[in-house]
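Asks: Let me give you the structure first, and then I'll get to my questions.
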Amino acid sequence: MDFPYDLNALFPERISVLDSNLSAGRKAHGRPDPLPQVTTVIDELGKASSKAQQLPAPITSAAKLQANRHHLYLLKDGEQNGGRGVIVGFLKVGYKKLFLLDQRGAHLETEPLCVLDFYVTETLQRHGYGSELFDFMLKHKQVEPAQMAYDRPSPKFLSFLEKRYDLRNSVPQVNNFVVFAGFFQSRSAVQLRKVPPRKPEGEIKPYSLMEREVVREEQRVLPWPFVRPGGPPHSPPLLPSSPQSRSLSVGSSPSRAPLRPAAATVLQQGQTPSSPLNDSCRAKRTSSLNRSRLSFH
């Protein structure tokens, strides 16, 4: 893939390693900022890779590389395109936290180095460029192909791994990553945890929801003296105990004050509640009335 500017000035090495800084070397004094051109190269490579893999959207871009701790290995041929160079392909790797299953069903939580995207220009495939790029990454990361995980590898990529690195027996996973049998050989038994079998889902009874509602209602306690209709009456709250009746010894129960039900007074129509003051006033008015009546006789 060629571009309308000198790629040798952007990427001085045959294989350049880019990280979130998007810089493959030192910025030359007096030259314009190479970041816009590097961004264009990465974005166009990501689009070409997604088109070759028939993906709905690119998984490699300059913005995504800046936002993650990934490494992009970019391979060029500096003699092509009139000495300005062409991009042959790229390989993107990064560490991912994964939950994997081995051949026995044991569960492993690990964070391996993963191949996230791999692309070689269609016209330059089957010339050994892919092997050169992949071998450079393995040496740079000091890792074996079987120790890595592969994110949604295409059939062509799986054929490349089998032919070049003898990776044949993949272990089925519940996610989009592919690992091979050798991946679990370097993991200790402490890292492996047997996954408990899932409980069979039983049929939900039609009255189970009603029963749960009844239990939930029974757990609610209304404040005294509001008593639930149809239910057993709740005891009235305890009166605060006097200092003499409160127990201070460890292990003894506090004494309860005796309950004194208040007597209800029923008033007939026309009656008013009586009190000593009212009775005294009524007696005085009656005595005065009697004396006034005697004076007229």
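Glycine is treated like the rest: Cβ placed from N, Cα and C.
Although substitutions are noted, the structure shown does not include any of them.
Pasting the feature list from Swiss-Prot:
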type    : residues         : note
DOMAIN  : 1-184            : domain 'N-acetyltransferase'
MUTAGEN : LEU45 to Ala     : Reduces activity to 30%
MUTAGEN : GLN53 to Ala     : Reduces activity to 1.5%
MUTAGEN : ASP117 to Ala    : Reduces activity to 3%. Causes the formation of a constitutive dimer in solution
BINDING : 118-131, 154-163 : acetyl-CoA binding site
MUTAGEN : ARG126 to Glu    : Reduces activity to 19%
MUTAGEN : SER131 to Leu    : No effect
MUTAGEN : ASP151 to Ala    : Reduces activity to 1%
MUTAGEN : SER154 to Ala    : Reduces activity to 8%
Asks: Within 10 Å of ASP151 (mutagenesis position), Cα to Cα, which of the recorded positions LEU45, ASP117, ARG126, LEU161 are there?
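Replies: ASP117, listed in sequence order.
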Asks: Measuring Cα to Cα, how far is LEU124 (acetyl-CoA binding site) from SER154 (mutagenesis position) in Å?
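Replies: Checking the Cα atoms of LEU124 (acetyl-CoA binding site) and SER154 (mutagenesis position) gives a distance of 18 Å.
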Asks: Note down the number of other Cβ atoms within 10 Å of the Cβ of ASP117 (mutagenesis position), including every protein chain shown.
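Replies: I count 23 other Cβ atoms within 10 Å of it.
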Asks: Tell me which of the recorded positions GLN53, HIS127, GLY130, SER131, LEU158 ends up closest to ASP117 (mutagenesis position) in space, Cα to Cα.
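Replies: For ASP117 (mutagenesis position), the spatially nearest of the recorded positions is GLN53.
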Asks: Long-range same-chain neighbours of SER131 (mutagenesis position), Cβ under 8 Å, sequence gap at least 6?
Replies: ARG164
Asks: Select the closest residue to PRO155 (acetyl-CoA binding site) from the following mutagenesis positions, measuring between CA atoms: LEU45, GLN53, ARG126.
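Replies: Closest by Cα distance to PRO155 (acetyl-CoA binding site) among the mutagenesis positions LEU45, GLN53, ARG126: GLN53.
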